[in-house]
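Asker: Pasting a structure here, questions to come.
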Amino acid sequence: MLGVLELLLLGAAWLAGPARGQNETEPIVLEGKCLVVCDSNPTSDPTGTALGISVRSGSAKVAFSAIRSTNHEPSEMSNRTMIIYFDQVLVNIGNNFDSERSTFIAPRKGIYSFNFHVVKVYNRQTIQVSLMLNGWPVISAFAGDQDVTREAASNGVLIQMEKGDRAYLKLERGNLMGGWKYSTFSGFLVFPL
């Protein structure tokens, strides 16, 4: 004979009904519940994907956006390294953008999206700005019109990064004497690999 507790559990399970999708290929969604999956054929797959399960968590979110909010000319540090520094971080989800060095450090292997917009102000020189990955240029952008007071070098790219890889902007040609207010540098993890 079934005990009272067992009857209550059976009744609750019957009322809740089965967790199901519309068809066999649709995932089962159990909102607010923990689902434990056991593999009857375990392997030594270190990635944990032997079952074909992809797990996303809040810690997988990675994004940053930094701007230049003042029109100060480059500092001694900028003149020496030619790295383009940003003085205000608007978004830094995951804390992977080092604001002191204006460098993004990849927290995991994945595909990342970057874009930049570097404004030159009252400067008749052509500038070349490059997105650097571990010290090597990936993409560049140019601004060289001598008849305008403000012009921007802009570009964007998707790149594969390994954990610990560093991305930053470098002034490869010209100077930013006059400042670079309104310049931006942003990036985010598109998906992990």
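Cβ from N, Cα, C; glycine included.
What Swiss-Prot shows for this protein is this:
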type: MUTAGEN; residues: C34 to S; note: Abolishes hexamer formation; when associated with S-38. Abolishes interaction with NRXN1; when associated with S-38. Abolishes GRID2 interaction; when associated with S-38
type: MUTAGEN; residues: C38 to S; note: Abolishes hexamer formation; when associated with S-34. Abolishes interaction with NRXN1 isoform 3B; when associated with S-34. Abolishes GRID2 interaction.; when associated with S-34
type: DOMAIN; residues: 57-193; note: domain 'C1q'
type: MUTAGEN; residues: Y122 to A; note: Abolishes GRID2 interaction.; when associated with A-124 and A-147
type: MUTAGEN; residues: R124 to A; note: Abolishes GRID2 interaction.; when associated with A-122 and A-147
type: MUTAGEN; residues: D147 to A; note: Abolishes GRID2 interaction.; when associated with A-122 and A-124
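Show me how these features fit into the shown structure, please.
Answerer: Its own atom aside, the Cβ of R124 (mutagenesis position) has 12 Cβ atoms within 10 angstroms in the protein chains shown.
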Asker: Please give the average pLDDT for the domain 'C1q' (57-193) in this predicted model.
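Answerer: Mean pLDDT, the domain 'C1q' (57-193): 87.
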